[in-house]
Amino acid sequence: MEIRVANKYALGKKLGSGSFGDIYVAKDIVTMEEFAVKLESTRSKHPQLLYESKLYKILGGGIGVPKVYWYGIEGDFTIMVLDLLGPSLEDLFTLCNRKFSLKTVRMTADQMLNRIEYVHSKNFIHRDIKPDNFLIGRGKKVTLIHIIDFGLAKKYRDSRSHTSYPYKEGKNLTGTARYASINTHLGIEQSRRDDIEALGYVLMYFLRGSLPWQGLKAISKKDKYDKIMEKKISTSVEVLCRNASFEFVTYLNYCRSLRFEDRPDYTYLRRLLKDLFIREGFTYDFLFDWTCVYASEKDKKKMLENKNRFDQTADQEGRDQRNN
């Protein structure tokens with residue numbers, strides 16, 4: 001028996017599960033276009049789909065932000081229909097034998113930083129920056145990296161005055177411990193600096209293949225978090241970035257130097273990574289390590305055909321966000 005959502009979308013195979021519900025693929029019964037559908041039980045103790053749908057509405061229209069087509073309650077489920085995307089960077093990392101080249105890390109970093117800056121420009125911080133929450137697109141958008149999962153996102157400043165909400169301590173860790181900033185481990189209220197620092201750990205994860213605080217033995221969740229924090233604090237940036245270009249040391253030291261209310265200099269960080277790109281003689285051709293493995297010949301052709309369009313979009317995106 002076919003299950004329909006909003007009498008418009010036919011529910012298909014299950015794509016995955018999270019702590020907050022399940023994700024399915026669905027087809028528009030008229031156009032046959034595919035979408036992603038998130039289902040959350042109306043009996044959930046910690047519902048978040050309503051909150052997340054509101055976030056997507058606020059972020060709507062941003063480059064690399066999925067579009068929501070329908071939200072509502074049917075039967076025992078709260079449902080959200082949104083763009084169907086490709087695999088996550090974590091999936092692609094595994095596909096590439098858990099190591100990305102410097103070129104791929106640099107091209108990936110550029111887009112991820114742009115997505116984070118856009119979220120910040122809308123007065124929110126993500127609070128769960130990790131490879132699983134960045135997905136490539138499909139078809140013509142196969143080279144475009146999208147940011148997803150805003151269930152843990154939080155407003156960090158007043159929308160009108162842009163005054164930061166107050167500094168607090170004694171907070172529980174929100175997000176993924178592997179990539180969490182040191183201040184997050186210390187229980188300090190998160191701000192923009194923490195998303196940027198988390199991205200730095202993601203980039204080193206991609207370059208190294210793993211992080212020094214992975215695989216630690218612990219008897220409880222709290223014990224594990226404590227051990228990750230201790231290892232993270234005791235591992236100097238220079239040791240963490242050993243065998244990586246000095247720009248990554250500069251990046252992380254900059255992140256750790258930011259004060260709670262500081263606006264990160266996204267342009268400086270982009271330029272830092274751009275200088276590395278130029279010095280290494282790379283070409284920004286949108287050919288990632290996973291391109292030959294994942295993309296079809298048709299998709300690869302589209303990537304090359306659309307290179308100039310994406311270059312122009314990225315330039316415009318940077319200008320737009322600097323005006324916020």
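Going from the start of the chain as shown, residues are counted 1 onward.
Glycine residues also receive a Cβ, built from the backbone N, Cα and C atoms like all the rest.
Note that this is a predicted model, so its numbers are computed, not measured.
Residues or ranges marked as active site, proton acceptor by Swiss-Prot on the basis of sequence analysis: D128. Under the three-state DSSP scheme, D128 (active site, proton acceptor) falls in the coil class.
Here Swiss-Prot flags L15, G16, S17, G18, S19, F20, G21, D22, I23, K38 as ATP binding site. Other Cβ atoms within 10 Å of the Cβ of L15 (ATP binding site) number 14 in total over all chains.
The average pLDDT the prediction assigns to the domain 'Protein kinase' (9-278) is 96. As annotated by Swiss-Prot, domain 'Protein kinase' applies to 9-278.
In the three-state DSSP scheme, G21 (mutagenesis position) falls into the strand class. G21 to A appears in Swiss-Prot as a published mutagenesis result, with the remark: Moderate decrease in catalytic activity. 110-fold decrease in affinity for ATP.
The note that Swiss-Prot attaches to the published mutagenesis K38 to L is: Severe decrease in catalytic activity. 160-fold decrease in affinity for ATP. Here K38 (mutagenesis position) comes close to G21, D22, I23, L49, E52, I79, M80, L82: these same-chain residues lie at least six apart in sequence, with C-beta atoms under 8 angstroms from its C-beta.
Quoting Swiss-Prot on the mutagenesis of K130 to L: Severe decrease in catalytic activity. 178-fold decrease in affinity for ATP. For K130 (mutagenesis position), the same-chain residues lying six or more positions away in sequence with a CB closer than 8 A to its CB are E90, G175, T176, R178, Y179, A198, V202.
DSSP classifies N133 (mutagenesis position) as helix under the three-state reduction. N133 (mutagenesis position) is surrounded by 23 other CB atoms, counting those within 10 A of its CB over all protein chains shown. Quoting Swiss-Prot on the mutagenesis of N133 to A: Severe decrease in catalytic activity. 80-fold decrease in affinity for ATP.
The two recorded residues, N133 (mutagenesis position) and S17 (ATP binding site), show a Cα separation of 14 Å. By a simple count of nearby Cβ atoms, those within 10 Å, the most crowded of the recorded positions G21, I23 is G21. Sequence-distant contacts of S17 (ATP binding site), defined by Cβ-Cβ distance under 8 angstroms and a gap of at least six in the same chain, are I23.
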